[in-house]
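Only one structure is covered here, and it is reproduced in the block below.
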Amino acid sequence: MDFDSPEEKEFPGLYASEAADAKSRKSKEESDFSEDHDHSKKDLLIGRRKDKKEKGKDRGYAALEGESSPEEELDTKSPSKSKKSKTFKFTSSKSKEKREKSRDKSEKDSKHAEEEPSVSHKVKEKERDKEKDRDEPKKKDKEEKRKEKDKKADKKDKKDKKSKQLSQQQDDVSAAEEVLALGYPVFGVSVSLATERSRCHDGVDIPLVVRDCIDFLQDHLKCEQIYKIEPIKTRLMHFKRLYNNREHDSAVDELNLPTACSLLKLFLRELPEPLLTTDLVARFEEVASHPKVTTQQAELQQLLEQLPKCNRTLLAWVLLHFDAVIQQERHNKLNAQSLAMLLSPTLQMSHRLMVALLCHCNNLFADVQLIKYVPPLTSTSPKLPDTPEDIQTELRKQDSLLSQIHSEMNAGFITKKREEQLWEVQRIITQLKRKLRTFEKKQEKTAEEVDNSSSAPPAVASEDTTDSKPAGTPAVSTNNSISQEEPKTDTLTPKDAPNDFTIDPSTGFILLPKSNPHRENLLRLQIEYDELMEWQNELKARIVAERNEVYRLKQLYEQQSINSQMASLASGSQAPPESDYERIIEHYTRENALLEHKKNMLGMELKEERRACIALQVELRLQQF
């Protein structure tokens with residue numbers, strides 16, 4: 001077989017034995033060569049064998065030798081190739097031992113490699129366990145922190161819910177107030193409606209916002225900035241909302257100069273029609289253009305009388321205030337012309353007409369005076385008036401305020417603030433009436449004392465006239481005089497004797513003679529005492545009945561609480577959360593406080609009414625005697 005074939009090149013080991021046999025056969029037939037040539041070939045073969053052994057060791061298998069080089073292919077054709085194959089067979093035992101050793105080593109290495117992953121796996125598991133043990137406290141800490149965070153989050157949620165509820169309640173209150181402002185406003189309506197909805201309770205028929213602004217500006221007439229600077233818009237809108245919602249309190253919400261000026265101008269600007277009315281404003285303009293001053297004043301007076309009363313009153317207050325501003329021209333640098341330039345557009349009139357009205361205002365409104373407004377008393381007021389006249393004026397103010405509250409509540413604008421204000425006004429009215437009644441009683445007593453002192457005869461003169469005797473009477477007539485004096489003394493004793501009284505069999509009252517000045521007073525006191533004792537007995541009976549009712553309700557409550565606990569245990573129903581309990585408790589505490597206040601007010605009113613009934617009963621029973 002040709003060694004140069006591709007099969008020989010690809011698989012040299014398969015054809016090595018056949019080549020060796022062929023070479024051995026040829027070697028016997030060939031002639032002997034020289035020794036030098038043999039020795040050189042042997043050396044070459046030995047070197048090649050060593051190379052082949054080293055290559056076999058490196059490759060790790062002995063059955064197949066490495067690929068033959070081109071030199072080996074040439075040498076296989078030589079006659080001495082049989083010796084080479086025999087030497088290769090002799091060295092196979094050593095190579096086998098080496099191969100076995102290498103195999104043992106490889107097996108040991110493989111076993112060791114197999115054992116190493118198992119050991120390393122165990123070590124890793126131990127390390128993981130240790131890490132888990134180490135991580136357990138950390139995990140616990142993390143869980144505790146997470147729980148704390150959850151608790152904080154729950155608390156925040158509860159607070160947020162409470163804040164939302166409070167905000168909702170505030171929104172509800174503000175919504176109710178906004179409904180009042182939208183449905184019953186003061187700004188942007190006619191003068192009559194504004195006066196009715198925000199009246200001054202001292203009898204002046206102008207809106208309260210105009211009165212407050214004018215009262216404040218009257219104290220700052222000398223200020224140079226009056227009607228010249230603009231306020232902060234948010235502050236102006238805040239005061240507008242307060243007056244629309246009837247919440248303005250002069251003690252809390254204090255005006256300043258720019259706000260007072262702009263608030264007055266805002267009210268006048270937002271009027272739906274001019275202050276002089278749309279029907280008469282053209283005639284006012286015609287009169288203002290009249291050249292004669294005297295005829296101008298008379299015609300203006302006639303036109304003013306045709307205005308509605310509330311429009312005329314408001315115009316009078318505004319013009320008199322502007323006149324007071326002009327009178328301080330030396331300080332505020334404002335005269336009639338400059339003030340008319342500033343405010344005539346606000347009043348919806350021409351500059352000429354406003355100047356004419358300012359010139360004649362003192363004559364046109366001679367009966368009007370700018371009086372500072374004193375609001376009605378409130379619960380925070382220090383004390384009640386001390387004189388009957390002041391009490392009567394305050395009663396008129398409180399009655400006016402009460403009628404205004406009733407009209408607003410009848411229109412459907414009912415809020416808790418309105419209810420509290422209603423009870424407060426009623427309480428103040430009862431206190432004022434009680435104090436006025438005490439003054440009236442004192443006046444009646446003083447009048448009775450004056451009448452009794454004027455109608456009583458002088459006692460000394462009667463005694464002198466009875467005891468006087470003639471100077472020249474004889475001594476024999478002494479017995480007659482004594483006998484005549486005895487009946488006189490008998491007739492005087494019934495008048496002066498303190499025990500001269502009678503007892504009424506039906507009532508048991510002590511009755512003095514009709515001529516006695518203390519008869520009526522004593523009888524009045526006895527009747528009043530009798531009425532008060534009846535009231536006391538009635539109250540005692542009611543107290544006993546109330547105590548019995550309380551005892552009955554306590555027993556009923558205990559039975560119902562036991563039944564409800566048993567029912568809840570049987571059903572196993574869960575109680576509502578604490579937030580709901582807190583909300584319910586807050587709601588009912590507020591309601592109870594309001595009801596307690598109402599109860600106290602009603603109790604005081606009932607007491608006053610009962611006292612008035614007793615006084616009337618006393619007067620009726622006095623008529624029987």
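Residue positions begin at 1 at the first shown residue.
Each Cβ is built from the backbone N, Cα and C atoms, and glycine gets one as well.
What Swiss-Prot records for 191-385 is domain 'Rho-GAP'.
Among the sequence features in Swiss-Prot, the natural variant Ile229 to Val is noted as follows: In RNA edited version. Taking all protein chains in view, 11 other C-beta atoms sit within 10 angstroms of the C-beta of Ile229 (variant position). Secondary structure at Ile229 (variant position), taken from DSSP and collapsed to helix, strand or coil, is coil.
Swiss-Prot gives this note for the natural variant Glu230 to Gly: In RNA edited version. For Glu230 (variant position), applying a Cβ distance below 8 Å and a minimum sequence separation of six or more within one chain yields Pro258, Ser262.
Taking a C-beta cut-off of under 8 angstroms and a sequence separation of 6 or more, Lys233 (variant position) has no same-chain neighbours. One natural variant named in Swiss-Prot is Lys233 to Glu, and its note says In RNA edited version.
The domain 'Rho-GAP' (191-385) scores a mean pLDDT of 89 in the predicted structure.
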